[in-house]
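What Swiss-Prot records for 2-61 is domain 'SH3 1'. What Swiss-Prot records for 106-165 is domain 'SH3 2', and it gives sequence analysis as the kind of evidence. If you look up Swiss-Prot, you'll see 190-252 marked as domain 'SH3 3'. What Swiss-Prot records for 282-376 is domain 'SH2'. Looking at Swiss-Prot, the entry for mutagenesis of Trp38 to Lys says: Small decrease in RASA1-binding. Almost complete loss of RASA1-binding; when associated with K-143 and K-229. Among the mutagenesis results in Swiss-Prot, Trp143 to Lys has the note: No effect on RASA1-binding. Almost complete loss of RASA1-binding; when associated with K-38 and K-229. The residue drawn here is the original one. For the published mutagenesis Trp229 to Lys, Swiss-Prot gives the following note: Small decrease in RASA1-binding. Almost complete loss of RASA1-binding; when associated with K-38 and K-229. Annotation of the published mutagenesis Arg308 to Lys in Swiss-Prot: No effect on RASA1-binding; the original residue is retained in the structure shown.
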Amino acid sequence: MAEEVVVVAKFDYVAQQEQELDIKKNERLWLLDDSKSWWRVRNSMNKTGFVPSNYVERKNSARKASIVKNLKDTLGIGKVKRKPSVPDSASPADDSFVDPGERLYDLNMPAYVKFNYMAEREDELSLIKGTKVIVMEKCSDGWWRGSYNGQVGWFPSNYVTEEGDSPLGDHVGSLSEKLAAVVNNLNTGQVLHVVQALYPFSSSNDEELNFEKGDVMDVIEKPENDPEWWKCRKINGMVGLVPKNYVTVMQNNPLTSGLEPSPPQCDYIRPSLTGKFAGNPWYYGKVTRHQAEMALNERGHEGDFLIRDSESSPNDFSVSLKAQGKNKHFKVQLKETVYCIGQRKFSTMEELVEHYKKAPIFTSEQGEKLYLVKHLS
């Protein structure tokens with residue numbers, strides 16, 4: 001029989017809905033299901049319910065030891081080759097607690113990060129381009145759960161590529177080839193666009209290009225295998241990759257950046273007159289995350305929000321909220337006729353909006369609570 005996993009509450013949590021469970025700091029709980037970002041647990045009174053996964057931590061030493069072992073096997077520490085992720089039938093100790101229903105421990109597959117990703121929620125995992133993560137769980141909504149550098153969390157699956165059985169050396173070689181491709185032909189190639197930097201950017205590796213806000217650059221290549229990054233040339237001749245959401249295309253698009261075009265104008269977005277929630281002042285339809293960020297930063301106040309169509313899932317939506325320091329984005333899934341955000345379910349989007357005007361949509365570990373105060377105007 002599988003060993004029961006014990007978790008301990010790191011913070012107090014008060015249930016917001018019937019299917020959730022109140023917990024107290026340092027309370028011991030039994031873990032029943034950890035396949036989502038909210039975990040199902042049982043308390044000493046035999047009551048069960050969902051709690052935020054970042055409010056509890058595992059205290060099961062055998063389970064921790066197994067996780068370390070699985071990670072070592074996957075990374076090949078102390079071995080010439082990595083051990084296959086399929087459990088060895090000759091290892092009954094592993095079989096004794098691998099539960100087929102716990103997807104967290106079923107995968108342990110390496111994947112390589114294609115693009116940088118900054119976590120927006122406390123249960124997400126930040127990604128650094130060029131590093132390797134261990135994929136622990138895959139969900140049908142396009143988000144995967146994995147571990148990197150001792151941290152565990154969710155990230156968008158299209159930011160990584162699976163390398164399965166490829167040895168680490170192959171990946172290093174591919175990075176070398178990628179770098180060589182950037183270095184070669186520095187001063188060749190047609191100018192596709194002239195862009196101006198919206199924000200300063202500091203490179204994290206030799207492939208990328210440093211620039212300051214307002215810098216004008218030529219776009220000379222759009223790598224097909226790296227769609228979020230453009231290859232640009234600065235006026236001093238330096239060439240490298242830049243994140244495309246940090247720049248805007250100049251309107252007149254001169255042939256070279258030696259000209260001095262007028263500063264770019266950001267599009268003014270407004271509530272949508274088409275789409276599922278057309279006519280609602282908070283619905284902005286098909287705008288990008290970047291456009292939402294720009295609008296909230298330019299004319300929003302803390303607590304202002306908008307709802308937009310999801311870029312990654314055609315039938316889903318995102319709530320973008322102006323917050324102190326860093327704006328927040330929350331995914332809303334439409335399952336049949338129900339709108340789901342985390343473990344909470346609402347029959348209409350209007351009901352969801354009204355709920356989070358009264359109840360916090362986000363609570364930090366420090367106790368900071370964020371609400372939907374009013375729609376962006």
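Every residue gets a Cβ built from N, Cα and C, even glycine.
It is 33 Å from the Cα atom of Trp38 (mutagenesis position) to that of Trp229 (mutagenesis position).
Helix, strand and coil content of the domain 'SH3 2' (106-165), in residues and according to DSSP, is 3 helix, 30 strand, 27 coil. According to DSSP, the domain 'SH3 3' (190-252) comprises 3 helix, 28 strand, 32 coil. For the domain 'SH3 1' (2-61), the DSSP-based tally of helix, strand and coil residues reads 4 helix, 27 strand, 29 coil.
In the structure as shown, the Cβ atom of Trp38 (mutagenesis position) sits within 10 Å of 21 other Cβ atoms.
Listed mutagenesis positions: Trp143, Trp229. The one with the lowest count of other Cβ atoms within 10 Å of its Cβ is Trp143. Taking CA atoms as the reference points, Trp143 (mutagenesis position) and Trp229 (mutagenesis position) are 21 Å apart. Looking at the domain 'SH3 2' (106-165) alone, the prediction's average pLDDT is 79. Put simply, Trp229 (mutagenesis position) is 24 Å from Arg308 (mutagenesis position) when counted between their Cα atoms.
When the domain 'SH2' (282-376) is classified with DSSP, helix, strand and coil residues number 21 helix, 35 strand, 39 coil. Arg308 (mutagenesis position) has a Cβ environment of 23 other Cβ atoms inside 10 Å.
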